[in-house]
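> In case it's useful when we look at the structure, here is the feature table from Swiss-Prot:
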- D128: active site (ACT_SITE)
- L75, C76, H77, M113, E114: substrate binding site (BINDING)
- D17 to A: Loss of activity by 70% (MUTAGEN)
- K21 to A: Loss of activity by 85% (MUTAGEN)
- R26 to A: Loss of activity by 80% (MUTAGEN)
- K51 to A: Complete loss of activity (MUTAGEN)
- G52 to A: Reduced activity (MUTAGEN)
- K67 to A: Reduced activity (MUTAGEN)
- C76 to A: Reduced activity (MUTAGEN)
- H77 to A: Complete loss of activity (MUTAGEN)
- E112 to A: Complete loss of activity (MUTAGEN)
- E114 to A: Loss of activity (MUTAGEN)
- K147 to A: Loss of activity by 90% (MUTAGEN)
Amino acid sequence: MSQLTHINAAGEAHMVDVSAKAETVREARAEAFVTMRSETLAMIIDGRHHKGDVFATARIAGIQAAKRTWDLIPLCHPLMLSKVEVNLQAEPEHNRVRIETLCRLTGKTGVEMEALTAASVAALTIYDMCKAVQKDMVIGPVRLLAKSGGKSGDFKVEADD
């Protein structure tokens, strides 16, 4: 079983020392969902939201969140991201929005937390913009889809049934 890397022998939280690690290309993809009533989703799709373009705002929020992950998650390293993508897709057949994010860099530590943070904040932004018309929207699941690069190797979520 793997050890927790952010806990020292005394059980105290600490930031991992990555100074001896090799720089490699690292990439991570994550997803989040926001489920809502069909009327709320139609308002977003049709561009009838009084606050403006929900998808554009959520996309920018997700990008900003990826860049600020180190400031939100206490033991994350500040990273020089080379790419952040936030894609939003309405899924009317499920009354939801699917958010997929991608983060990439060449560095000494992975970008999983950045991809997850981008997806989470984009979802929260959709909720924030639409809460005036629907307060019982559901955010989730939020999950890592894939990661590549680094010592721990590659990971890809199993295909959904």
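Including glycine, each Cβ sits where the backbone N, Cα and C put it.
Situate these features within the shown structure.
Sequence-distant neighbours of D128 (active site): no residue of the same chain at least 6 apart has a C-beta under 8 Å from its C-beta.
Here the Cβ of E114 (mutagenesis position) has 28 other Cβ atoms within 10 Å, regardless of which shown protein chain they belong to. In the three-state DSSP scheme, E114 (mutagenesis position) falls into the helix class.
D17 (mutagenesis position) falls outside any helix or strand according to DSSP and counts as coil. Cβ neighbours of D17 (mutagenesis position) (same chain, under 8 Å, six or more residues apart in sequence): none.
The secondary structure of R26 (mutagenesis position), as reduced to three states from DSSP, is extended strand. All chains included, 22 other C-beta atoms sit within 10 angstroms of the C-beta of R26 (mutagenesis position).
Annotation note: K51 (mutagenesis position) sits in a coil segment as assigned by DSSP. Its own atom aside, the Cβ of K51 (mutagenesis position) has 10 Cβ atoms within 10 angstroms in the protein chains shown.
Neighbour count (other Cβ atoms within 10 Å of the Cβ, all protein chains): 9 for G52 (mutagenesis position).
According to its DSSP assignment, K67 (mutagenesis position) is helical. K67 (mutagenesis position): 18 other CB atoms within 10 A of its CB, across all protein chains.
Mapped onto three states, the DSSP output places C76 (mutagenesis position) in coil.
Neighbour density for H77 (mutagenesis position): within 10 A of its CB lie 15 other CB atoms from the protein chains shown.
Under the three-state DSSP scheme, K147 (mutagenesis position) falls in the strand class.
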> Pop the Cα-Cα gap between H77 (mutagenesis position) and E112 (mutagenesis position) into the table, whole Å please.
12
> Mind telling me which of the binding-site residues L75, M113 has the densest Cβ neighbourhood, counting other Cβ atoms within 10 Å?
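That would be M113, with the most Cβ atoms nearby.
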> Other residues near the substrate site, CB within 8 A of the CB centroid of L75, C76, H77, M113, E114?
T69, W70, I73, L79, T109
> Hey, how far is K67 (mutagenesis position) from G52 (mutagenesis position), Cα to Cα, in Å?
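Just about 24 Å between their Cα atoms.
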